[in-house]
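A.B. asks: What follows is a single structure, and I will ask about it in a moment.
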Amino acid sequence: MMNSIFGKRKTPAELLRENKRMLDKSIREIERERQGLQTQEKKLINEIKKTAKQGQMGAVKVMAKDLIRTRHQIEKFYKLKSQLQGVSLRIQTLKSTQAMGEAMKGVTKAMGQMNRQMNLPSLQKIMQEFERQNEKMEMVSEVMGDAIDDALEGDEEEEETEDLVSQVLDEIGIDINQELVNAPSGAVAVPAAKNKVVQAEATGAEDSGGIDSDLQARLDNLRKM
């Protein structure tokens, strides 16, 4: 009811904005007056020079006094403009301070709401579950990496073994051919070499079985987590 009769009450921000607008307007008017006085000053100086050349010293003294008053007025306008600019700067500082206060008020309110919504036991449970799953993921990655390394290492060893066996058999084959010419009984070296190869392959199979068993055990442990 009171607002409808006397009008809506202005906020401090609105009052500061209106006062700053009035100050800025006054500063512009003072600046125009000062520029006008400076133009008048230049005209007086020219008139004084012209009158002095004509020898009219009485008129020169009168215009000189007018020039002094004009310069004093220009100086006053400079001071007044500086003072108004200082007040305008203070108003702007107040507006900035008020805006910062409102922002801090909003931030504080939001932080309070967030803190009230936080459930510390639930957060602790989430973090514990995250740590458990992260640890499990690291173990899975480690097991998979070891499995890949073992598989690649087995392939490399198998390839190297095959190359070595081929080289040995070639050498044995050459010896066998030479011994077949000289002594037929030397051919018995081939089965022995083959038996060694078979034994090596059996040993490799047993080692591979051990690796597979170890990998399976680690995977079983992960499933229990």
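Heads up, residue numbers simply count up from 1 along the chain you see.
Cβ atoms are placed via backbone N, Cα and C, with glycine included.
Keep in mind the model shows the original residues, not the substituted ones.
Swiss-Prot gives this note for the natural variant GLU47 to Gln: In strain: cv. Ag-0. Annotation of the natural variant LYS95 to Arg in Swiss-Prot: In strain: cv. Per-1. For the naturally occurring variant VAL143 to Phe, Swiss-Prot gives the following note: In strain: cv. Mal. Record note (Swiss-Prot), natural variant ASN182 to Ser: In strain: cv. Bas-2. The unchanged residue is displayed. Natural sequence variation is annotated in Swiss-Prot for GLY186 to Ser, with the remark: In strain: cv. Ct-1. In Swiss-Prot, the entry for natural variant ALA192 to Thr states: In strain: cv. Tsar. The structure shown retains the original residue. Here Swiss-Prot notes a natural variant, ALA193 to Thr, with the remark: In strain: cv. Edi-0, cv. Lip-0, cv. Sie and cv. Bur-0. In Swiss-Prot, a natural variant is listed as VAL198 to Ile, annotated with the note In strain: cv. Dul. In Swiss-Prot, a natural variant is listed as VAL198 to Gly, annotated with the note In strain: cv. Mas.
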A.B. asks: What three-state class does DSSP give VAL143 (variant position)?
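C.D. replies: The three-state answer is helix.
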A.B. asks: Quick one: pull the CA-CA distance for GLU47 (variant position) versus VAL143 (variant position), whole Å only.
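C.D. replies: Roughly 103 Å, rounded to the nearest whole number.
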A.B. asks: Compute the C-alpha separation of VAL143 (variant position) from LYS95 (variant position), stating it in Å without decimals.
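C.D. replies: Distance between the two Cα atoms comes out at 63 Å.
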